[in-house]
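*Asks:* I'd like to ask some things about the structure below.
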Amino acid sequence: MRVSLRSITSLLAAATAAVLAAPATETLDRRAALPNPYDDPFYTTPSNIGTFAKGQVIQSRKVPTDIGNANNAASFQLQYRTTNTQNEAVADVATVWIPAKPASPPKIFSYQVYEDATALDCAPSYSYLTGLDQPNKVTAVLDTPIIIGWALQQGYYVVSSDHEGFKAAFIAGYEEGMAILDGIRALKNYQNLPSDSKVALEGYSGGAHATVWATSLADSYAPELNIVGASHGGTPVSAKDTFTFLNGGPFAGFALAGVSGLSLAHPDMESFIEARLNAKGQQTLKQIRGRGFCLPQVVLTYPFLNVFSLVNDTNLLNEAPIAGILKQETVVQAEASYTVSVPKFPRFIWHAIPDEIVPYQPAATYVKEQCAKGANINFSPYPIAEHLTAEIFGLVPSLWFIKQAFDGTTPKVICGTPIPAIAGITTPSADQVLGSDLANQLRSLNGKQSAFGKPFGPITPP
C-alpha cells in the first residue's frame, strides 16, 4: 500500500480530533489530573534507591483514571525499584487497578501498552490519568480500555508499568523487560498477594516488544513469578531488523525513535552517535526527545526520513559499539550474541504477514527458533491484514488465550503451526469473550483513527 505524506498528516489530525472528542462513555476534564511527569517529583529516583529490593514499593498514591470506572476498580500509581540496562538500581512507576471483586485465588494481568516515544511525559501512567491534555493520550483511549476493562471483569489485578522507564528508553529490551517484571512484583507486594499468584502478560506492537522481553528475562531475573501465559502481537523482536525495515519509509519516525531510545539505555551508543551527528542530526535528536513529543508527533514529523542523513557516518550499524548492542537487543537467536531463553509457559503470538510497520519475517523466525527448542506457541499469522487490522483481529483470541492460561486449559498445538485465530470461528466470539458492552466498544473502533495515523478496521470483529 502506498502511503503519502498528505494521507499521514490527515490521518494524524483525525486521530487527534478523535481523542479530543473523548469516549462517549466517559466524562473527561481537559487537564490531566496530576502534573506533567517532568514537573512531578513522583518521577524522580530517590538517592537511596540502592537500599530497596527489586519490586519494592517506594511510594504510592491513589489516582483517577479513565479506565476501570465501569468495573468500580480502584486505581493507584506505584513507584518501585527496578534495574536498568547497566544493572543499576533505578525507580519506575506502574499503574495498577484493583478489581472490586477479585478472582479467587488472585490472578495478575500485566498489560503493556505501546508508548513508542522517547519523552517522559509520553509514559502510560500519565496517559491513563483522567484528562485530555496528555500528549500520548491517544494510546490510552482506543483498545486499551477494552483490554483492561475485560481483565477487571474477570476479577484480575491489573498492572501496567512505564516499561521505558524514566529515561523513556524506547525499544531497549532489557530495560523494558526488567521494569515489567519488577512492576508485577510491586503489585504483589502492594496488595500482599500470595507468592504463587498466577501471572499473564499481554501487549501489541511496542507493547509486544516489552512483553516478549519480559517473558524472555523472567526465568533469570524473576524466577519466582508464576507466569502461566503470554500473548503478544505485531512484535518487534529485533532492533536492527525493525530499524532497517522502517528507515526511509512512511513510518521512519519509529526508526529514529528506536535510535534515540537505545542510545538512552546504552551510554556508549549515545556518546558514539553524538560525536557523529551533523547539525540537522543534533537538532532532530533534541526534537524527538523534547517534552510532549509522543507517538503522534513521531509518526507525523519524520515520514520518509533517512536516519543516516543525520550523521557523518553511514556504516554505524556495523561499527562498535552499536554492532554489539544490536546483537544484545534482539531475541532472534540467529542474530544474538547470547543464548536466548525459551519460556516454558504457553504463548499466543500473532502477526500480520504484510505488516507495514513491524516486519513479519523476524517474528516468524523467532517462533521457529523457539519451537525448535521446545516452546509451546500458538502462532497466528494473518495473511490479509496489516498492522492495525491485525491488532483488532488478534485482540479477542489473545484475551481468550489469556483466560485459558489462567484456567490451565490452553489448547495443545504443534508449536508454531501457522493457524490464523479468528473470533467467532476458531475461538469464541467477541460477545462471548468480552461481554456485549465491551464487544460493542470494540466494534465501535472500526474505522476510527489509531495512534499510528491509520484507521482500525475495516473489518468489524464478530
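Quick reminder: no glycine exception, Cβ is built from N, Cα and C everywhere.
Annotated active site, charge relay system per Swiss-Prot: SER205, ASP355, HIS387, in sequence order. Looking at Swiss-Prot, you'll find the mutagenesis TYR204 to Ala noted as follows: Reduces enzyme activity. Record note (Swiss-Prot) on the mutagenesis of SER205 to Ala: Abolishes enzyme activity. Under its mutagenesis annotations, Swiss-Prot gives SER231 to Ala the following note: Reduces enzyme activity. In Swiss-Prot, a mutagenesis experiment is listed as GLU319 to Ala, annotated with the note Strongly reduces enzyme activity. What Swiss-Prot says about the mutagenesis result for HIS351 to Ala is this: Strongly reduces enzyme activity. According to Swiss-Prot, the mutagenesis experiment ASP355 to Ala carries this note: Strongly reduces enzyme activity.
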*Asks:* Between HIS351, HIS387, which of the recorded positions has the fewest other CB atoms within 10 angstroms in the structure shown?
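*Replies:* Taking HIS351, HIS387 as the recorded positions, the minimal 10 Å Cβ count falls on HIS387.
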*Asks:* By CA distance, which of the recorded positions (TYR204, GLU319, HIS351, ASP355, HIS387) lies nearest to SER231 (mutagenesis position)?
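*Replies:* Nearest by Cα distance to SER231 (mutagenesis position): TYR204.
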*Asks:* Tell me, in order along the sequence, which recorded positions from GLU319, ASP355, HIS387 have their CA within 10 Å of SER205 (mutagenesis position).
*Replies:* HIS387
*Asks:* Please report the Cα separation of ASP355 (mutagenesis position) and GLU319 (mutagenesis position) in Å, rounded to an integer.
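*Replies:* Approximately 29 Å lies between the Cα of ASP355 (mutagenesis position) and that of GLU319 (mutagenesis position).
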*Asks:* Would you kindly give the Cα-Cα distance separating HIS387 (active site, charge relay system) and HIS351 (mutagenesis position), rounded to the nearest Å?
*Replies:* 8
*Asks:* Among the mutagenesis positions GLU319, ASP355, which residue has its Cβ surrounded by the fewest other Cβ atoms within 10 Å?
*Replies:* GLU319
*Asks:* Compute the C-alpha separation of HIS387 (active site, charge relay system) from TYR204 (mutagenesis position), stating it in Å without decimals.
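*Replies:* Each residue's Cα considered, HIS387 (active site, charge relay system) and TYR204 (mutagenesis position) end up 10 Å apart.
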